[in-house]
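Asker: For reference, the structure I am asking about is given below.
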Amino acid sequence: MEKYLTKMPIKSKANEVPKEEAGVKKETPKVARKATKKDTPKELKDKENAGDDNTPKQTKGRPGRPAAKRKNLDTPDVTEKLAMEEENPPKRRSSRLTRSTRSMAEDGSPSPEKEKPEKLPFIKYKGAIKYFTESQDIAASADDVLQWVEKQKDEVVPMAFDMEWPFSFQTGPGKSAVIQICVDEKCCYIYQLTNVKKLPAALVALINHPKVRLHGVNIKNDFRKLARDFPEVTAEPLIEKCVDLGLWCNEVCETGGRWSLERLTNFIAKKAMDKSKKVRMSKWHVIPLDENQLMYAAIDVYIGQVIYRELERREKVKIKNEEEFKEKNGDAAFKAMKALGETFLTKINEVTL
């Protein structure tokens, strides 16, 4: 009976989904929106970079660069070029040590471009220091020195001269406070002028004595200041007969430029000076001077006397060598040698032109 029955299709309800249609997933609205969204310029550039096979992956904020082709180092041309560079390396400027400077550093020798300054021994003064503060004592001491000068047989008696005074950045230089002189390397005289209203006549006569040759570095300005502070002193006669050691050094040694006492001491005496700023800028008008001030003042005139004697010796040697050279070789050869920069501080017997 059942085989004669026909199966009738069963009508589905309106809310039911057929099995075939249920297997197919509908695209979600979110995906649909992404598909229809317009790409930004950055995204378009990323897509272009991603589609290029010869460029690396795009990094944030930097454009992509094409991959460099690797050189084949096995080619004959490249091999020959590398061999030539190994034999004759190219010259390069570098801040690193070169072979020569490196070997010099290992040996401990200084570089020729920048040699280390020579270390000179400091001056040690072991002579007497005679220090006076009162007007009558200064007058008596100056009179003793004056009598000693008159007893000398030499026509010229060199005397180192220097001055000290206080200085303030608010008020400027103070009145001349100290005069120091040296006529013999074994004794220096220091006269403090704080209690002196007028320079003693014996001291004025001493510095103006016709046999006395006052010398120092920048000494002319010292005389001008002394004349401003003490009207009984006239600067011009002292300036006319004094010797500036820096200018004299330029004449004898044929050097140039301006000299300080410290540099002149290094060059002529081969000694170093302890020019302490604390002592140099100290209160020179305060009585009494301490040991550091006394030694500072004494060394200034002591080394001045030493420099004078050495320049005097060199000048005599130079004059003698020049005269002997002229006698043997003539004036033409002498002028030629001077043009070449010869100073004649050392003896030259013969020259071939």
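A Cβ is built for glycine as well, from the same backbone N, Cα and C atoms used for every other residue.
So, quick note: what you're seeing has the original residues, none of the substitutions.
In case it helps, Swiss-Prot gives these features for our protein:
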| type | residues | note |
| --- | --- | --- |
| BINDING | D162, E164, D300 | Mg(2+) 1 binding site |
| BINDING | D162 | Mg(2+) 2 binding site |
| DOMAIN | 145-313 | domain '3'-5' exonuclease' |
| MUTAGEN | D162 to A | Completely lacks exonuclease activity, when associated with A-164 |
| MUTAGEN | E164 to A | Completely lacks exonuclease activity, when associated with A-162 |
| MUTAGEN | D229 to V | 20-fold increase in levels of mitotic recombination, very limited 3'-5' exonuclease activity |
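Walk me through the surroundings of each of these features.
Answerer: Less than 8 angstroms from the CB of E164 (mutagenesis position) sit A177, V178, Q180, W284, A297, each of them six or more residues away in the same chain.
Counting every protein chain shown, the Cβ of D162 (mutagenesis position) has 25 other Cβ atoms within 10 Å.
For the domain '3'-5' exonuclease' (145-313), the model's pLDDT averages out at 96.
Look at E164 (mutagenesis position): DSSP puts it in a strand.
D229 (mutagenesis position) falls within a helix when secondary structure is assigned with DSSP.
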Asker: So of D229, D300, which of the recorded positions has the fewest other Cβ atoms within 10 Å around its own Cβ?
Answerer: D229
Asker: Taking just the CA atoms, what is the gap between D229 (mutagenesis position) and D300 (Mg(2+) 1 binding site) in Å?
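Answerer: The Cα atom of D229 (mutagenesis position) is 22 Å away from the Cα atom of D300 (Mg(2+) 1 binding site).
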